[in-house]
Amino acid sequence: MGSVSNQQFAGGCAKAAEEAPEEAPEDAARAADEPQLLHGAGICKWFNVRMGFGFLSMTARAGVALDPPVDVFVHQSKLHMEGFRSLKEGEAVEFTFKKSAKGLESIRVTGPGGVFCIGSERRPKGKSMQKRRSKGDRCYNCGGLDHHAKECKLPPQPKKCHFCQSISHMVASCPLKAQQGPSAQGKPTYFREEEEEIHSPTLLPEAQN
């Protein structure tokens, strides 16, 4: 009977092995596609604060020194820090990264020991701020260039044309603005008068003689 029991046991094991589910091809492909996280350390090679990305110079991988260093792409969204996220050139970092079709890409970037990154002192200059500065700030109450209307010390002034300073009409219906060419539009009358006086031949000594 012992031999019969052994045969039954062997047969049961074989049957169990046959019934064991095999790994689906989809699961195997998914496991192969999942990025393998690697650990590295190094410094920030460069970082563009306006674009929000740069490259790390990896000097060690999994505790093993690399010579020469290897570049690893970094995006601001991967930085472990508060507030505006950026990196300072030469800043020491630790990070996890993966291999992609484009190269090495960082997954999470911290300072040494997992602390917050220091970040760059630079801040991007917004286009809206540059446009606002180029046009200049003007007080809509008195026309002054050194303050805003809310800071004006004069009482409320009557509304007037910002082009010729006349109170009889607004800038949209200004006859002088309509007569001027595109190059003169946007310049108040007193600016144009000063330019005309500067370029007038009556002020030149040769013309007076």
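Cβ from N, Cα, C; glycine included.
Look at Swiss-Prot and you will find 39-112 tagged as domain 'CSD'. Under the heading of mutagenesis, Swiss-Prot lists Trp46 to Ala and annotates it as follows: Does not affect localization to P-bodies; when associated with A-55 and A-73. Among the sequence features in Swiss-Prot, the mutagenesis site Phe55 to Ala is noted as follows: Does not affect localization to P-bodies; when associated with A-46 and A-73. According to Swiss-Prot, the experimentally introduced change Phe73 to Ala is described as follows: Does not affect localization to P-bodies; when associated with A-46 and A-55. Quoting Swiss-Prot on the mutagenesis of His147 to Ala: Abolishes ability to suppress pre-let-7 biogenesis and localization to P-bodies without affecting pre-let-7 binding; when associated with A-169. For His169 to Ala, Swiss-Prot lists a mutagenesis experiment annotated as follows: Abolishes ability to suppress pre-let-7 biogenesis and localization to P-bodies without affecting pre-let-7 binding; when associated with A-147.
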If you count the other CB atoms within 10 A of the CB of Trp46 (mutagenesis position), including all protein chains displayed, you should get 14
About how far apart, in whole Å, are the alpha carbons (Cα) of Trp46 (mutagenesis position) and Phe55 (mutagenesis position)?
-> 6
What is the Cβ neighbour count of Phe55 (mutagenesis position) at a 10 Å cut-off, with all protein chains included?
-> 19
What mutagenesis positions among Phe73, His147, His169 are found with a C-alpha within 10 angstroms of that of Phe55 (mutagenesis position)?
-> Phe73
Cβ neighbour count within 10 Å of His169 (mutagenesis position) | 15
Integer Å value for the Cα distance linking His169 (mutagenesis position) with His147 (mutagenesis position) is 24
